[in-house]
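**Q** One structure, as structure tokens, below. Some questions next.
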Amino acid sequence: MIVFISLFTIFLTVLSLLTNNIIVWWSIFLLMTVVFVLLNKSSKSYTSIFNYFVIQESLGLLFLLFSSGLLQFFIILLKIGVAPLHFWIFNVTNNIFNYALMWFLTFQKLPFLTILLQIFWLSSVYILLMGLLICYVQIFVMKSYKNLLIISSTESFNWIVLGLFFSMFNTLYLFVYYFLLMILLISKFSKSSGYNFVNWETALVFLNIPFSVSFFVKIFSLSEIFKFDSFFTLLLLFSMFLSVLAFSFWLINLSMKNNEELSGSNKMNYFIIFPLMVISII
């Protein structure tokens, strides 16, 4: 079923690129909501399903009502959960775990991303940069492992959206690596073992260790943003220090507890995928 849903999502993504019909786009929104419901029905995450359905379908109706490209652009930003319009995400993620959480943070957003590219508003770059600053402040004040992961994923996705406006091919290529990495990070996160995913590899990835996918996403996007506005680039670099302080909370906890219980943490997969990430530079 997962393979079928993944292929179906890729099909909807290609379809959204081939057409600019609003009715077709709205149909894609509806089908992606159905996909989310199917993935979470087996885990009985009814609260998350209800919240997601109400939010997405309400925004979908507003998307049909407003013919202005600018209003539709903001509606899609809100549907994806791009910062600073990500306030509704926590109402959905509270009751989803494992691969459903990974899907919601990554692949669920792919068809929306290609539609967003087609109705791009140039001045929205400043809104996305402001969203990054808000994410860094939120990361600094949060201490929940799961919420830190969600906010960090939202922040990384903002970088992906920024990069998409500058280079579509490079960003989609990095999105695939980002998707694979999130599979490794979130697959151990479940109701029965809520802290098993917090291992040294996870902490180092979110601290932007060189040659990790989050490192590449930020470097490529910063190099393009610097051509656009050097002041915001400098401000973002200073604000990134807040996220380092927040994720040091993970490092302190890891250094003070027995890590033998984290032995099944996919270490071999990390050693395999990290060298492959270097290829993305070439």
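Numbers run from 1 along the shown chain.
From the backbone N, Cα and C atoms, a Cβ is placed for every residue, glycine too.
When I checked Swiss-Prot for this same protein, it listed these features:
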type    : residues  : note
VARIANT : V24 to M  : In strain: PB826
VARIANT : I76 to V  : In strain: ED3092 and ED3101
VARIANT : L85 to F  : In strain: BW287, EG4181, EG4207A, HK104, HK105, JU403, JU439, JU516, JU793, PB800 and PB826
VARIANT : N91 to S  : In strain: ED3092 and ED3101
VARIANT : V125 to A : In strain: HK104 and HK105
VARIANT : S190 to L : In strain: ED3083
VARIANT : G194 to S : In strain: BW287, EG4181, EG4207A, HK104, HK105, JU403, JU439, JU516, JU793, PB800 and PB826
VARIANT : T202 to I : In strain: JU403, JU439, JU516 and JU793
VARIANT : A203 to V : In strain: BW287, JU403, JU439, JU516, JU793 and PB826
VARIANT : I209 to T : In strain: JU726
VARIANT : L262 to F : In strain: EG4181, EG4207A and PB800
VARIANT : S265 to N : In strain: BW287, ED3033, ED3034, ED3035, ED3037, ED3092, ED3101, EG4181, EG4207A, HK104, HK105, JU403, JU439, JU516, JU725, JU793, PB800, PB826 and VT847
**Q** Can you give me the same-chain residues 6 or more apart in sequence from I76 (variant position) with a CB-CB distance under 8 Å?
**A** F63, F112, I115, L116, I119
**Q** Looking at the variant positions V24, L85, V125, whose Cα is closest in space to that of N91 (variant position)?
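**A** Of the variant positions V24, L85, V125, L85 has its Cα closest to that of N91 (variant position).
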**Q** Residues with Cβ closer than 8 Å to the Cβ of V24 (variant position), same chain and 6+ apart in sequence?
**A** L15, S16
**Q** Whole-number Å only: compute the distance from the Cα of V125 (variant position) to the Cα of L85 (variant position).
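**A** So the Cα of L85 (variant position) lies 14 Å away from that of V125 (variant position).
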**Q** Counting only residues 6+ apart in the same chain, whose Cβ is under 8 Å from the Cβ of L85 (variant position)?
**A** F74, L77, L78, G131
**Q** Run through the Cβ atoms and count how many others sit within 10 Å of the one on N91 (variant position).
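**A** Step by step: centre on the Cβ of N91 (variant position), count other Cβ atoms within 10 Å, giving 15.
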**Q** Please work out the number of neighbouring Cβ atoms within 10 Å of the Cβ of V125 (variant position), leaving out its own Cβ.
**A** 19
